[in-house]
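These features come from Swiss-Prot:
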type	residues	note
MUTAGEN	His56 to Cys	Partial loss of function
MUTAGEN	His56 to Ala	No effect
MUTAGEN	His93 to Ala or Cys	Loss of function
Amino acid sequence: MFKRAMSTDGPVARTILKRLECGFPDYKNFAFGLYNDSHKHKGHAGVQGNVSAETHFRIEMVSKKFEGLKLPQRHRMVYSLLQDEMAQANGIHALQLSLKTPQEYESKAK
């Protein structure tokens, strides 16, 4: 159940990680992945002129804080933590989220 993955170490990724650590302190107890998928979107119309190499991220996270919440509510929790980075001109352009409870993660792993 303890899986950790990070495919980036840039300033935006470090900020994302810091904010998630504050908002979801239990994430370290479960599966977590932060991936910079920006390289897959070079030349994409939405990021033309953006000088940042960190625009598209994928977050896979398991937390007890998601228990009893529907998917949109879980997404809103993460969006609220990252709203400043998403509002910046050279900030996060796209965010793909996979947010599960420990029980959901365990049942999927079987």
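Even glycines carry a Cβ here, placed using N, Cα and C.
By the criterion of other Cβ atoms within 10 Å of the residue's own Cβ, the least surrounded of the mutagenesis positions His56, His93 is His93. Reduced to three states, the DSSP call for His56 (mutagenesis position) is strand. His93 (mutagenesis position) sits 6 Å from His56 (mutagenesis position), taking the CA atoms of both as reference points.
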